[in-house]
Amino acid sequence: MKTVTVRDLVVGEGAPKIIVSLMGKTITDVKSEALAYREADFDILEWRVDHFANVTTAESVLEAAGAIREIITDKPLLFTFRSAKEGGEQALTTGQYIDLNRAAVDSGLVDMIDLELFTGDDEVKATVGYAHQHNVAVIMSNHDFHKTPAAEEIVQRLRKMQELGADIPKIAVMPQTKADVLTLLTATVEMQERYADRPIITMSMSKTGVISRLAGEVFGSAATFGAVKKASAPGQISVADLRTVLTILHQA
């Protein structure tokens, strides 16, 4: 299993890494959130660009990215436009989405981008290659806010991400029952033990799935999302509580 190193952070060894999401709508909001996050205990800062009002203006996006980078200087920055169809705030055409991610890569301000698996294989492959040429890592993602697919389907999607060149495959699914949480955990173990040659991130959302956000080290998920202020997805818990639990499980 190879690890992924971003700045000085090694993902895929030790306790799962904590990712927090910044979701400001304006550049003023983005700056104030980044300042508020500066003292929080996390490993990776995700900028959820789909919350940013001026997302279709590249200059505004890059100005905001620069502002974040000036305030949070030492942590890896993950650039994420979550599409409306996968639970995000706005919709872009495929062309706009790819152009936005390429602009982020070109900027030199971000360390990682999030690419949704179902954007289209050709577009995804080309954008992964482009990111890698610029030393930007790729988290490839899929989100189902309605249900939990069968374990075989979860594994298949994660394997597809790996085949398309993702540095870190990621999937988040919604449980309707407690058994659905076990389905996600079973799929995580199977992927991690049988197929993965790189770190993966998995989670079962909502309060029902919260155990999956805590027990990643046990089952094979290399990172988890926590909340500094407002949760970016259902079931997230505070970073302070998250770090405590992750450390307990790591040292057990």
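All residue numbers here begin at 1 and follow the chain in the order shown.
Each residue, glycine too, has its Cβ placed from N, Cα and C.
For the recorded site, His143 (active site, proton donor/acceptor), the DSSP three-state label reads strand. What Swiss-Prot lists as active site, proton donor/acceptor is His143, and the listing cites experimental evidence.
What Swiss-Prot records for Lys170 is active site, schiff-base intermediate with substrate, and it gives experimental evidence as the kind of evidence. Cβ neighbours of Lys170 (mutagenesis position) (same chain, under 8 Å, six or more residues apart in sequence): Asp114, Ile139, Met140, Ser141, Asn142, Met161, Ile200, Ile201, Thr202.
What Swiss-Prot records for Ser21, Glu46, Trp47, Arg48, Arg82, Arg213, Ser232, Gln236 is 3-dehydroquinate binding site. When Cβ atoms from all protein chains are considered, those within 10 Å of Gln236 (mutagenesis position) total 23, not counting its own.
Long-range neighbours of Glu86 (mutagenesis position) (same chain, six or more residues apart, CB within less than 8 Å of its CB): Glu116, Phe118, Ser141, Asn142, His143, Phe145. Annotation note: Glu86 (mutagenesis position) sits in a helical segment as assigned by DSSP. Swiss-Prot gives this note for the published mutagenesis Glu86 to Gln: Strong reduction of the catalytic efficiency and slight increase of the affinity for 3-dehydroquinate.
Listed in Swiss-Prot is the mutagenesis experiment Glu86 to Ala, annotated as follows: Very strong reduction of the catalytic efficiency and almost the same affinity for 3-dehydroquinate.
Under the heading of mutagenesis, Swiss-Prot lists Lys170 to Met and annotates it as follows: Abolishes enzyme activity and 1.5-fold reduction of the affinity for 3-dehydroquinate.
Among the mutagenesis results in Swiss-Prot, Ser232 to Ala has the note: Reduces enzyme activity 50-fold. The residue drawn here is the original one.
Here the residue is the original one, while Swiss-Prot reports the published mutagenesis Gln236 to Ala with the comment Nearly abolishes enzyme activity. A coil conformation is recorded for Gln236 (mutagenesis position) in the three-state DSSP classification, outside any helix or strand.
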Conformational class of Arg213 (3-dehydroquinate binding site) under the three-state DSSP mapping
helix
Listed in sequence order, the residues of the same chain lying six or more positions from Trp47 (3-dehydroquinate binding site) whose CB sits under 8 Å from its CB are Ser21, Leu22, Val30, Ala64, Ala65, Ile68, Leu77, Leu78, Phe79, Thr80, Val110
Which residue among the recorded positions Arg48, Arg82, His143, Arg213 has the fewest other Cβ atoms within 10 Å of its Cβ, if you could check?
Arg48
Express the distance between the Cα positions of Arg48 (3-dehydroquinate binding site) and Gln236 (mutagenesis position) as a whole number of Å.
15
